[in-house]
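Listed in Swiss-Prot:
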- W124, G125, Y126, H127, F128, E129: L-arginine binding site (BINDING)
- W124 to A: Disrupts arginine-binding (MUTAGEN)
- G125 to A: Disrupts arginine-binding (MUTAGEN)
- Y126 to S: Disrupts arginine-binding (MUTAGEN)
Amino acid sequence: MCTGKCARCVGLSLITLCLVCIVANALLLVPNGETSWTNTNHLSLQVWLMGGFIGGGLMVLCPGIAAVRAGGKGCCGAGCCGNRCRMLRSVFSSAFGVLGAIYCLSVSGAGLRNGPRCLMNGEWGYHFEDTAGAYLLNRTLWDRCEAPPRVVPWNVTLFSLLVAASCLEIVLCGIQLVNATIGVFCGDCRKKQDTPH
């Protein structure tokens, strides 16, 4: 596969994953679709750190767009040198995207490990923090959270989605980093294939 076609494929995948991260993070702000918990201090710190919005979302959107542009044959920098410049930009953007995806992964992993902030026995707090993530396997503990209702499965589902998406983003940004580096030094094979004889 040519470096340009690979870049375009990776870029479109990254854009899709960053949209998944943004939506998942937005849903974490409204447990069970109820906005009444958002205005108070009843959401966990990991929700407010916006790992999915900032890290897996905006910081990965830049390399996604750069990869799509590097894979295209746009008017900006036509020819061999222009495509190599877009590939070079994609190298730096991909490194930036890896950092964003790592941020999303670390925040989401901490959110899974610590559990949600919830009301249990009349007290708000991180009641699953001391279990070191063991609450994930014991669903009977999930019902002990009185408010927000069903917050544990909500957080587990969305943080797990963010962990999976950010892992894929790290892999795809790494692939694009290598692909774009090859594209900078070797160029794009499509130029030779697409020219009429």
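Glycine too: its Cβ is placed from the backbone N, Cα and C atoms.
Note that this is a predicted model, so its numbers are computed, not measured.
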Most crowded position, judged by CB atoms within 10 A, among W124, Y126, F128 as recorded positions: F128
Cβ-Cβ neighbours of E129 (L-arginine binding site) (radius 10 Å): 14
Chain-internal residues, separated by at least six, CB under 8 A from H127 (L-arginine binding site): G115, C118, M120, R144, C145
Non-site residues, in chain order, whose CB comes within 8 A of the mean position of the CB atoms of W124, G125, Y126, H127, F128, E129 at L-arginine: N114, G115, P116, R117, C118, M120
Neighbour tally for G125 (mutagenesis position), based on other Cβ positions within 10 Å of its Cβ: 12
Where E129 (L-arginine binding site) sits in the secondary structure, as DSSP reduces it to three classes: helix
